[in-house]
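Q: According to Swiss-Prot, the protein carries these features:
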| type | residues | note |
| --- | --- | --- |
| BINDING | ASP44, SER45, GLY46, LYS47, SER48, THR49, ASP148, LEU173, THR179, GLY201, ASN269, LYS270, ASP272, ALA326 | GTP binding site |
| BINDING | SER48, THR179 | Mg(2+) binding site |
| DOMAIN | 33-354 | domain 'G-alpha' |
| MUTAGEN | ILE56 to Ser | Constitutive activity |
| MUTAGEN | LEU57 to Pro | Constitutive activity; enhances the GDP-GTP exchange rate |
| MUTAGEN | PHE62 to Ser | Constitutive activity |
| MUTAGEN | ARG176 to His | Constitutive activity. Increases affinity for adenylate cyclase cyr1. Decrease in mating and sporulation efficiency |
| MUTAGEN | GLN202 to Leu | Decrease in mating and sporulation efficiency |
Amino acid sequence: MTIFNGLSESGESKKLNSKIEKQIENASKKDKKIYKVLLLGASDSGKSTISKQIKILNKNGFSQEEIMTFIPVIRRNLLESAKTLVKIIVQKGINLDPLGTHNCEIIEKFNPTPGELINANIGQAITSLWSANSVRSCTYGNDSVLIDSAPYFFSRADEICSRHYVPTIDDILRSRNSTLGISEISFTLDHLQIRMFDVGGQRTERRKWIYCFENVNSIIFCVSLNDYDKKLYERAAPERNRLVESISLFDSIINSQWFMHSSIILFLNKFDLFRKKLEHVPFQDYFPQYEGKNSVKSITRYILWLFVNPSINRAKHNIYPHITTAVDTSNIKVVFSAVKETILQHSLKEAGMF
């Protein structure tokens, strides 16, 4: 029987520190000819989704056992998002019919303990509530703190809450579980051994470990285009715009002494969500200095310029940008064909053969 298992993202800091330091020490002892890639980006930029896509494209995907481990993660994403949705409805004073009000009550009162079965009633309540146009429209704007995949999970609430639920690949790609510390995936590109490290995106994570990767060959930096109207989740800077935070992080990375010789690959990610949001949320409301056309192409170019202009790229790196939708496997397959060429050329250059 499948269960709803609330996963804790907290832990003992000292144990986590020790574990990560041991990972780094072990990594340095391995073959130095291995090409190392560091996957970076602010929280919720899509880094972990990129890691999953690499596993799908280069590691034969997920085993059945691995697929089943995503059930509690996805159910937690769904339930937490549904509770957040109810809070938004209350805060905005959205008028609901009696059924909508009843559904909100069901969602608010549902607080499963670890080991408790999730039931079909909660799935039906979420599906019914999300079907109301007034509810859907109230989520637009920067005051919405829903995760990007919330609408997708709401549309699949009945399936996710089913006793016999088995996650699809799309479910897995859209699941969100904050990266704590470092995760690693190894794969091969044209006989070149790649080790990719995904470092936690939260401020407290990246500050601790970034200096440990001074010999990294390439950096893939992920940016969520969809974050132009959002504020940070983190307590240290709760009012800071998340796109501005990404620019600041990118600045600190590419101009760091540790990465002067690394190739820089920039993923402008979540393009699908960004394009839809621009129809409802004007970019200039959050970046009034932008004076261009209100078009997806013009605004995308402007955001790219914010990252690659000389005041940011003071180290004068060659930056290789790509527009990505991390949940779209076909898109990532095309993008990684180009990334592969960048990595191979850089490896040849390092070997003095290019």
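Yeah, the Cβs are placed from backbone N, Cα and C, and that goes for glycine too.
So, quick note: what you're seeing has the original residues, none of the substitutions.
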Q: Report, in whole Å, the straight Cα-to-Cα distance of ASP148 (GTP binding site) from LEU57 (mutagenesis position).
A: 23
Q: Since the record lists ASP44, ASP148, ASP272 as binding-site residues, which of them has the fewest other Cβ atoms within 10 Å of its Cβ?
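A: Across ASP44, ASP148, ASP272, these binding-site residues, the one with fewest Cβ atoms within 10 Å is ASP272.
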Q: Find, for the listed mutagenesis positions ILE56, LEU57, the residue with the lowest Cβ contact count at a 10 Å cut-off, counting only other Cβ atoms.
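A: Minimum Cβ neighbour count within 10 Å, taken over the mutagenesis positions ILE56, LEU57, occurs at LEU57.
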Q: Between ASP148 (GTP binding site) and PHE62 (mutagenesis position), how many Å separate their Cα atoms?
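A: Between the Cα atoms of ASP148 (GTP binding site) and PHE62 (mutagenesis position), the distance comes to 23 Å.
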Q: Just the number: how many Å between the Cα atoms of ILE56 (mutagenesis position) and ASN269 (GTP binding site)?
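A: Cα to Cα, ILE56 (mutagenesis position) and ASN269 (GTP binding site) are separated by 18 Å.
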Q: Which whole-number value in Å describes the distance between the Cα atoms of ASP272 (GTP binding site) and ARG176 (mutagenesis position)?
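A: It is 17 Å, counting Cα to Cα.
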Q: Report the same-chain neighbours of GLY46 (GTP binding site): residues 6+ apart in sequence with Cβ closer than 8 Å to its Cβ, ordered by sequence.
A: CYS222, SER224, PHE267, ASN269, LYS270, THR324, ALA326
Q: In Å, rounded, how far does the Cα of SER48 (GTP binding site) sit from the Cα of PHE62 (mutagenesis position)?
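A: So the alpha carbons of SER48 (GTP binding site) and PHE62 (mutagenesis position) sit roughly 14 Å from each other.
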Q: Which residues does PHE62 (mutagenesis position) neighbour through Cβ under 8 Å, counting only same-chain ones at least six apart?
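A: Long-range Cβ contacts: LYS55, ILE56, ILE169, ILE172.
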Q: Using Cβ-Cβ distances, find the residues under 8 Å from ARG176 (mutagenesis position) that belong to the same chain and are at least 6 apart in sequence, listing them in sequence order.
A: ASP44, SER48, VAL73, ASN77, ILE147, SER149
